[in-house]
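Visitor: Structure provided below as structure tokens; questions to follow.
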Amino acid sequence: MSFYNTSNNANNGGGFYQPSAQFAVPQGSMSFQNTVGSSNTGNDNNLGVAPDPLPVGILHALSTKGYPHEPPLLEEIGINFDHIITKTKMVLIPIRFGSGVPQEILNDSDLAGPLIFFLLFGLFLLMAGKVHFGYIYGVALFGTISLHNLSKLMSNNDTSTQTNLQFFNTASILGYCFLPLCFLSLLGIFHGLNNTTGYVVSVLFVIWSTWTSSGFLNSLLQLQNARLLIAYPLLIFYSVFALMVIFV
């Protein structure tokens, strides 16, 4: 190691001063890479943190998995497949769950299932030669807002009951109970419904959706002997979609 000596500038002629060998720095004593690497390794071992790389591969890239210690993406955004399956079963077999609906299912505001059902309804109409995606989502949005406000007016004066009734709860219930009308639109692909048989079948599917949705809302609002009163506006709401399948 050399440095410029300013004190003996006149004697040495302004040159560089080379220290003796006894003051030389030993080789490798200032190797920062080894020191930092060893300290980091010691800290990692002390903290118990192990290397945690992401899995590689095209399948992992398209999946919703992240690091092993992190929750899945679907869980973080609130999509629960168990609730989706349970709600779908309740709509398909309403008599089986006639004793009561769990409060956890009623308070679930999942909209993944309703969006899928409305998309299937539009696709089935498209396969039947009817393009009504704008009408479907427009009527669904306007009807959900109207039925939510009406349900709040019909709910009890209990504060806890009113706080449980949120807009997305109403939208989730109406969307899941829309599933029978998807079967109606699927039937319209293979057979025309603008006849007496089609009218009867459409009425049955509308009643199916109305009965299940009124049961959900009646349990959520904790009303007594008011299911038929709730069912009347729901019947009108689902009848609009049945008319799309038959006439439009």
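Placement of Cβ uses the backbone N, Cα and C atoms for every residue, glycine included.
Original residues only.
Since we're looking at a predicted model, the values are computed, not measured.
According to Swiss-Prot, the protein has these features:
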MUTAGEN   GLU70 to Val  In YIP1-42; temperature sensitive; abolishes binding to YPT1 and YPT31, and inhibits ER vesicle budding
MUTAGEN   GLU70 to Lys  In YIP1-4; temperature sensitive; reduces binding to YIF1, YPT1 and YPT31. In YIP1-44; lethal; when associated with E-130
MUTAGEN   GLU70 to Gly  In YIP1-41; lethal; abolishes binding to YIF1, YPT1 and YPT31. In YIP1-40; temperature sensitive; reduces binding to YPT31, and inhibits ER vesicle budding; when associated with A-130
MUTAGEN   GLU76 to Lys  In YIP1-6; lethal; reduces binding to YIF1
MUTAGEN   PHE81 to Tyr  In YIP1-9; lethal
MUTAGEN   PRO114 to Leu  In YIP1-1; blocks ER-Golgi protein transport, and causes a severe growth defect at 36 degrees Celsius; when associated with E-129
MUTAGEN   GLY129 to Glu  In YIP1-1; blocks ER-Golgi protein transport, and causes a severe growth defect at 36 degrees Celsius; when associated with L-114
MUTAGEN   LYS130 to Ala  In YIP1-40; temperature sensitive; reduces binding to YPT31, and inhibits ER vesicle budding; when associated with G-70
MUTAGEN   LYS130 to Glu  In YIP1-44; lethal; when associated with K-70
MUTAGEN   GLY175 to Glu  In YIP1-2; abolishes binding to YPT1 and YPT31, reduces binding to YIF1, blocks ER-Golgi protein transport, and causes a severe growth defect at 36 degrees Celsius
MUTAGEN   CYS177 to Ser  In YIP1-18; abolishes binding to YIF1, YPT1 and YPT31
MUTAGEN   PRO180 to Gly  In YIP1-19; lethal; abolishes binding to YPT1 and YPT31, and reduces binding to YIF1
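In the displayed structure, how are the listed features positioned relative to their neighbours?
Guide: Around the Cβ of PHE81 (mutagenesis position), a 10 Å sphere holds 12 further Cβ atoms from the protein chains shown.
There are 22 other Cβ atoms within 10 Å of the Cβ belonging to PRO114 (mutagenesis position).
In sequence order, no residues are near GLY129 (mutagenesis position), counting only same-chain partners six or more apart with C-beta under 8 A.
Under DSSP, LYS130 (mutagenesis position) is assigned to coil, being neither helix nor strand in the three-state scheme. Sequence-distant neighbours of LYS130 (mutagenesis position) (same chain, 6+ residues apart, CB-CB distance under 8 A): MET244, VAL248.
According to DSSP, GLY175 (mutagenesis position) sits within a helical segment.
Around the Cβ of CYS177 (mutagenesis position), the same chain contributes VAL91, SER209, THR210, THR212, SER213, PHE216, TYR238, each under 8 angstroms and 6 or more positions distant in sequence.
Following the DSSP three-state reduction, the secondary structure of PRO180 (mutagenesis position) is helix. Counting every protein chain shown, the Cβ of PRO180 (mutagenesis position) has 21 other Cβ atoms within 10 Å.
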Visitor: Closest to PHE81 (mutagenesis position): which of the mutagenesis positions PRO114, GLY175, PRO180, going by Cα position?
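Guide: Ranked by Cα distance from PHE81 (mutagenesis position), first place goes to PRO114.
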Visitor: Whole-number Å distance between the CA of GLY175 (mutagenesis position) and the CA of PRO114 (mutagenesis position)?
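Guide: So the alpha carbons of GLY175 (mutagenesis position) and PRO114 (mutagenesis position) sit roughly 4 Å from each other.
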Visitor: Can you give me the Cα-Cα distance between PRO180 (mutagenesis position) and PRO114 (mutagenesis position) in Å, rounded to a whole number?
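Guide: Spelling it out, the Cα of PRO180 (mutagenesis position) and the Cα of PRO114 (mutagenesis position) are 12 Å apart.
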